[in-house]
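Chemist: Among the features that Swiss-Prot reports, domain 'F-box' is placed at 889-935. Per Swiss-Prot, mutagenesis ALA1117 to Val is noted as: In ago-4; increased cell proliferation. For the mutagenesis of GLY1131 to Glu, Swiss-Prot gives this note: In ago-3; increased cell proliferation and decrease in ability to bind CycE. The structure shown keeps the original residue.
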Amino acid sequence: MERGCPAASSESVTSAGERTQSAVTSSTSTWVKSQASTSRKTEASEESGLGAVDAEVGAGREAFVSMSTLREDVEDVCVSSNSQHGFAVVLDDESSTFEISSSNSLPTSAGAASTVGVVAVDDSSSTDTLNGGHPDLGHPASSEHSRQGFFNEDNEDPPVVCLINDDDDDEEPEPEEDDEEELIEDEDEDAVDIVTGAISCPNTSQLALADGTIMAADGSKIFLETPVVEEAQPHPGQVVTTGSQSELTGKPKRLSDEFLLGEEDQAENLALGRCIKSEPVNPVDDNPSEGDDGATCFSLHDRLMSVRLKQMSLTANTVSNPSPAASANAAAPEEASTSNSSSTSSSALSRADIESMDLIERRDFETEQRLTGGIILRTSSMVSQNKLNLSLIKSMAGGSKAANGSGTANSDDWPSSSNGRTVSSDSKYTYKDLSTTPTSSRKYTNSRLSKSTAKLNLGSSLGASSCSQHRSGSSSTSKSMESSTSCTGAARTDVYTNTNSNDYPSLAPTTSGSSTSGGSCQQDQEENVSASVSYSSVGSQTSQESGCSRTTAINPTAACSTGSACLGDSQASTSASTSSGAGASNRCQYATTSTTKAARQVNASAQTQERFLTRSNPPAASGAGSVGANPTASVRQRRNGSSDVVHLEVVVEEGAGGGDGGVVEPGDFSAEEPWANCDEENNCSDLEEICTCQNGNGSSYGGSNASLSETFDMDAMDPDEPISLSLSSASAGFTEYSLTNPSSLMSHQRKRKFNEGRLLDGGDYSVTISSSGEVGGPGSGVSDNCRKRIAYDFASTPRSSQHLGPTAVLSVTPSSHLTSSTPGSALGRRTPRSVPSRDNPPPELQHWLAQFQRWSHVERLLALDRLIDHCDPSQVRHMMKVIEPQFQRDFISLLPRELALFVLSYLEPKDLLRAAQTCRSWRFLCDDNLLWKEKCRKAQILAEPRSDRPKRGRDGNMPPIASPWKAAYMRQHIIEMNWRSRPVRKPKVLKGHDDHVITCLQFSGNRIVSGSDDNTLKVWSAVNGKCLRTLVGHTGGVWSSQMSGNIIISGSTDRTLKVWDMDSGACVHTLQGHTSTVRCMHLHGSKVVSGSRDATLRVWDIEQGSCLHVLVGHLAAVRCVQYDGKLIVSGAYDYMVKIWHPERQECLHTLQGHTNRVYSLQFDGLHVVSGSLDTSIRVWDVETGNCKHTLMGHQSLTSGMELRQNILVSGNADSTVKVWDITTGQCLQTLSGPNKHHSAVTCLQFNSRFVVTSSDDGTVKLWDVKTGDFIRNLVALDSGGSGGVVWRIRANDTKLICAVGSRNGTEETKLMVLDFDVEGACVKCS
């Protein structure tokens, strides 16, 4: 099995194991059967066994006798050997031609690297069957198990409701026509988040619905939970409607999302005309009126809110003088409050009971540095199911109804201190002491004072209860208001009071006007009234987990605008269709309409208002106007009037679309502009900070925020400078304000803040806004999902127990399309909070991305090209900064070492060397020894210990390398470059033998042995070129020689062979027996085979100096011989090639086919290759003696051949060199062309890369063995072509030895040594 494919390996192992197991089983059964049969045949076997043995022995003897003689000879001489004999050269005395034979061998190369197979793994372990179905919202949960979502049919676990942490805010479901969402399989590790059941969630397929609910396979529902506030989940039996796909887009978490989760669901269902059926919790009325269907719709928000308040809710059985049991019921969970809802009373909690509750809670606050708790105000749609059904709401509503005649409300009914706290603070909230805040710009920080934050949820039910009358009777200051009918109803709707003892004991809210007895207030369109909302806010807290301050608010009182209708608490069952009405009808802007647009939350800090409360008295709110008119009121800003009232206008932006009824979800970026984070660098310090959270579908400009944030930079404006507030009528009956400051508008468009120091100087600011215009029509109502938050944060607020009355007035008026504002209006400008960012993208971005996803690949590329063309350099630079890190991941370092090495093994060695220069980690991996060993194996590089390796470190020129195989490869690479392209160093010239011919040449290690016709042999050092020894003893010319280690054997015309000791130069043995010139020899181990002109071959033992065998059979002089230790192959002038068995002294095969003298041989144990004067080269089979191939192509005598791994290179007297494949008989390359030799090729050498050839033209050429291309000339004699000849060459990986001379005396006889090794290579020399 190939490595790198674990899947395939495991499968193969498994298959092999199965086959082995089956084989063992089969063999076992066979053995059992054979035992039974053997027991029955025992006696018969004993009788006939001896005869069978004799018969088998006889048959074996006959087979042995009948073996062929050739087979016996082969088996007798079956000892393989690799020839390392020297180059023997014999001058043919008869023909005067040189016979060239080469036997120098290079290491064999291994086969090609095995490829890595990749086997795909089929994961068939899953057995779940996914069945998709469209949910039927009209059926209960019991029927959803078989029709809704994806489920596993094999799962029999009981249904369970799991709570999953909703952290994947950035995921966007694919837009599809169906309501099916992608499967969500998320296991929540928080055990306390499991609401229903104690069993874990079954591992089944789940369907995510659009309202944040996941429908499991068994019919159970999984409700997502945000990480901010823990929420209670509805009953599993409830049916939850689904929304559109686009409404599920994630957005930044904020507190308003947590508190309005139920409102969002309810608004969605109201838009779809559906009703969420749930168990009624704390109904406001004992006998609520029936709706259209006779079924009361309730919101899930009641349950969700109770969990956030640690399940501390107000019970419905409070009386005017509550008992301690009633107090205990006030702290009971919501589930218990459902049973007590029938005993509600119209009186509020007594102060004594509230004080007793405060004593318990004060201990918690004192341990938290006397910080106040959160006060949560929930005002949802006036439809009854969206109300917080708490007893305090009804009791306060009843109290305010009783006071309609007098038009005043008692301030004692409005507790603002710890005595009036009715609920405990949520322990999950994070409280922060202002004295310890990291901002250093707080100038009036007081450690005694606590920071309180008020959260005002200005939903469409802000005026659900009838408008309460202002305590100061501000309505009497306006004549037009006296003639009009305003709204006064049950104030303090949906109130949760949670204050600190340092707050004011009473803050009474009042609103001008009187209410009708029916709980709703209507008036003619011609009458004009000024609407204002007074907020007495206390108890703020700052959330650490968001950039904006988390706030809660209390005591809202609303005054409806002209021509509006306010729905009271008694209209609990008023349906959405009833409240929508006709488009031309006038109704309150806070009434619930069928066009469920996003509602807004306005969060006001109590400390900010307390700062205003200490400096102001109730003013007279005046306003005049008529329907369709655009009046303009001039308002002056004063600092020295202690009786001035600060009127803060908050224009609640309507959702765009002209009342089309589109449902806007908080997660839909296309329908709203998300809120930005508070910037520390933008002076978010102890100065007042306004956090505006928009939810509009119209323009990207925060127009409704601009009226408060941008227009009034109150600390920098002149006290006497007038502020012009122009009121213009907009389309669809909406009212829009254009607030301009002609002299200082542009200079005040900066961070929204109120300088606390200026406020303490005694100056308050009065802003009176006169509003008029038709309110109503399609989409005129402020819906449930809009939210707007305003936070006023002050560090030091003087605490006082005196009654200060209402001081700050917030006028909330719906606004129309911001695009219709005038160019100079501040409403058309974007506030700093709406600047787009990564977490706050523009609304159109989501649509653009959705369209981009629908395009094909080519269309996307085109869109990107166009996008880049329209980008300026700064934007292109931003793209580069984002894209570049994606391509800079160090995947090699991240992988395990084994996998990283496996990846690197596919790189070429030169690429590995470059990769090693990347970093330390990559160098460590790229230097792996086994990795480079494989590279060396493929390149046929042997890393044996060599004495001529170059030095490393200080003395050498190569850096030290940890991996020996890498060092060997790098050294070989440098050597190859020296051969191929680098300048040839000046050769060493070894002069000797005078003017005689060098007839034989041997080279091994650092020693060179040359034989000449001057009867001598010389031993040279290949390192320094010195002549080490001169071997004298022959009486005739030396025409053949062999060399092995320290032994030199020479053959001469004196018919003897001599064995020499290289170190001492002494002749060890003289081998006599031949009767003519010893023309050729081949040494293998301790035996040497010699061929002579006497037509015989002799086998000698060089250690004993004796003749072992004499082989007789040739008819003419033996010209060439090869010996591998087992068989001897000889070629002679009788045109024949013989294969001998030396031990038996017999000829196994006579290879006949040549038609002329045989001059050269090559033998590798399997094949015999013979070159003849007949220009042919024949390939013979050793076993059969048959001729396998006849290689034709040369035109003359084949003077020399080299054979390595089925590759044969032959040099011919026709000046060409050919490369053959002896297995196929094809000519692979012909080394010729314009750079070919100009005369006969005398000798050649080759390895796996190069072919080196010498010629009578006096040149030595280098060729590429694979391509046959000419590389360059290594040697070019000056006398070349005029008599200079290169007779013999020998080469290894680093050196080339050339025997040079001439026939006419034009070139001196010498040896040239060319070194291609790495510079600095040091070899041991003697």
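One is the number of the first residue shown, and numbering goes on along the chain from there.
For all residues, glycine too, the Cβ spot is worked out from N, Cα and C.
Keep in mind that this structure shows the original residues, not the substituted ones.
Help me picture these features in the structure, burial and contacts included.
Modeler: In the structure as shown, the Cβ atom of ALA1117 (mutagenesis position) sits within 10 Å of 22 other Cβ atoms.
Taken residue by residue with DSSP, GLY1131 (mutagenesis position) is part of a strand.
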Chemist: Taking the Cβ of GLY1131 (mutagenesis position) as the centre, how many other Cβ atoms fall within a 10 Å radius?
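Modeler: For GLY1131 (mutagenesis position), the count of other Cβ atoms within 10 Å is 30.
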Chemist: How many Å separate the Cα atoms of GLY1131 (mutagenesis position) and ALA1117 (mutagenesis position)?
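Modeler: Roughly 9 Å, rounded to the nearest whole number.
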Chemist: Which of the three DSSP-derived classes (helix, strand, coil) applies to ALA1117 (mutagenesis position)?
Modeler: coil
Chemist: Take the domain 'F-box' (889-935) and count its residues per DSSP category (helix H/G/I, strand E/B, coil), listing them in that order.
Modeler: 33 helix, 0 strand, 14 coil
